[in-house]
Amino acid sequence: MERDEEASGPMMEMCTNGGEETSNRRPIISGEPLDIEAYAALYKGRTKIMRLLFIANHCGGNHALQFDALRMAYDEIKKGENTQLFREVVNKIGNRLGEKYGMDLAWCEAVDRRAEQKKVKLENELSSYRTNLIKESIRMGYNDFGDFYYACGMLGDAFKNYIRTRDYCTTTKHIIHMCMNAILVSIEMGQFTHVTSYVNKAEQNPETLEPMVNAKLRCASGLAHLELKKYKLAARKFLDVNPELGNSYNEVIAPQDIATYGGLCALASFDRSELKQKVIDNINFRNFLELVPDVRELINDFYSSRYASCLEYLASLKSNLLLDIHLHDHVDTLYDQIRKKALIQYTLPFVSVDLSRMADAFKTSVSGLEKELEALITDNQIQARIDSHNKILYARHADQRNATFQKVLQMGNEFDRDVRAMLLRANLLKHEYHARSARKL
């Protein structure tokens, strides 16, 4: 059997966790240095550990941040049952945090012993259920095995056992529970095609979905589209999440993440009217944006053509976004698309643009700006030409006046033709002129 022993969080209910923390946390994603304690408090279980380890592995030369992340990951792992990941973290720490954060063989042996005893107990129970052919008991037995393997960090085995419950589901609620478990493990394994598949399966009966479950499915679908670089689809999913979700899906995603992922994907993929209608005027999504003021302000600045301010917000956010386990691979692509859209939007209203002033607005050199504009012109995204000597961009707007004259002349000719045809018909009827075909002899 395949095993993934990377990580584990505490045993948890994977489908219907209600989110015990109801406090409205303040923004973590901002231009300030990452407050790792506040950031980690947004999550629970395995994703909390994996996010901390991701930060420890990607924080560059910031040893203080790395040590804090490793220390918190160590403490969190010891609340669970994943001894393999514990050993890996201890090796990563390498005696740099003192004896308190060293190898605890007694703990590992005790946890492994309890895990083996629990596994034997679950096997005996499942064998009994299968002998008695009680479908509901068999379903719960496989589900318990899935929970067990998930807690031990064996994600492949957890996934297989959750999927085995499918043959013993007797209600729509059971099927949704199975799908939510499969989605959770698939996200942790990075198998986002599986995520999409089980989201679609859970949504087959939308009238039976509870609002909270529906919100979780939209989050999972948004993450899948994000990982597959389908940014517009990802934005739509995140924008449709009900704000009542709150912290109830923090074994996967925090409300601040929904605002950040949804906002950046929308900026990169929506046109101006969509941005206004689906983001800025979206009352539900506004609740998420309030948790991340920097993202809210950069969206408003972009829409209001305050590009210098927008780009400053983006620059200040970048270092923290690169430490995000889901977003880090997409930051450069999203930023590039947002910048291109800003350049295009800046040039649209003008017949000519002073490249020096435009370069100041975009915090770049004139030569660098020229190269960016050349690429956009070559891709036919901007209809313009560059006067490199005088450093001016001249727009090639269509001649609206000439086009209007041509359209009027065409309409006039068509009207004249129709009137002449009607007059001819009226005269023929007036003089009772009827063309008859010649009779055959």
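Backbone N, Cα and C define each Cβ position, glycine as well.
None of the noted substitutions appears here; every position holds its original residue.
Gly222 to Arg appears in Swiss-Prot as a mutagenesis experiment; the accompanying note says: In fus6-T236; abolishes the interaction with CSN2 and CSN4. A helical conformation is recorded for Gly222 (mutagenesis position) in the three-state DSSP classification.
The domain 'PCI' feature in Swiss-Prot is assigned to 230-400; the stated evidence is sequence analysis.
As a published mutagenesis entry, Phe350 to Ala appears in Swiss-Prot alongside the note: Abolishes the interaction with CSN7. Neighbour count (other Cβ atoms within 10 Å of the Cβ, all protein chains): 14 for Phe350 (mutagenesis position). The secondary structure of Phe350 (mutagenesis position), as reduced to three states from DSSP, is coil rather than helix or strand.
DSSP classifies Met358 (mutagenesis position) as helix under the three-state reduction. Here Swiss-Prot notes a mutagenesis experiment, Met358 to Gln, with the remark: No effect on the interaction with CSN7.
While the structure shown retains the original residue, Swiss-Prot records the mutagenesis experiment Leu373 to Asp with this note: Abolishes the interaction with CSN7. Its Cβ placed at the centre, Leu373 (mutagenesis position) has 22 other Cβ atoms within 10 Å.
Record note (Swiss-Prot), mutagenesis Ile377 to Asp: No effect on the interaction with CSN7. The unchanged residue is displayed. Ile377 (mutagenesis position) falls within a helix when secondary structure is assigned with DSSP. Here the Cβ of Ile377 (mutagenesis position) has 16 other Cβ atoms within 10 Å, regardless of which shown protein chain they belong to.
A mutagenesis experiment is reported in Swiss-Prot for this position, Arg385 to Asp, and the note states: No effect on the interaction with CSN7. DSSP assigns Arg385 (mutagenesis position) to a strand in the three-state reduction. The number of other Cβ atoms within 10 Å of the Cβ belonging to Arg385 (mutagenesis position), over all protein chains shown, comes to 13.
The note that Swiss-Prot attaches to the published mutagenesis Asp387 to Leu is: Strongly reduced interaction with CSN7. Residue density at Asp387 (mutagenesis position): 11 other Cβ atoms are found within 10 A of its Cβ, drawing on all protein chains shown.
The Cβ of Gly222 (mutagenesis position) lies under 8 Å from the Cβ of Ala234, Ala235, Lys237, Phe238, Val241, Ile258, Tyr261, Gly262, each of which sits 6+ residues away along the same chain. If you measure from the Cα atom of Leu373 (mutagenesis position) to that of Phe350 (mutagenesis position), you get 15 Å. Taking the Cβ of Met358 (mutagenesis position) as reference, residues of its chain lying under 8 Å away and at least six apart in sequence are, in sequence order, Tyr346, Thr347, Leu369, Leu393. Within 10 Å of Ile377 (mutagenesis position), counting C-alpha to C-alpha distances, fall the following of the mutagenesis positions Phe350, Arg385, Asp387: Arg385. Between Phe350 (mutagenesis position) and Arg385 (mutagenesis position), the C-alpha separation comes to 13 Å.
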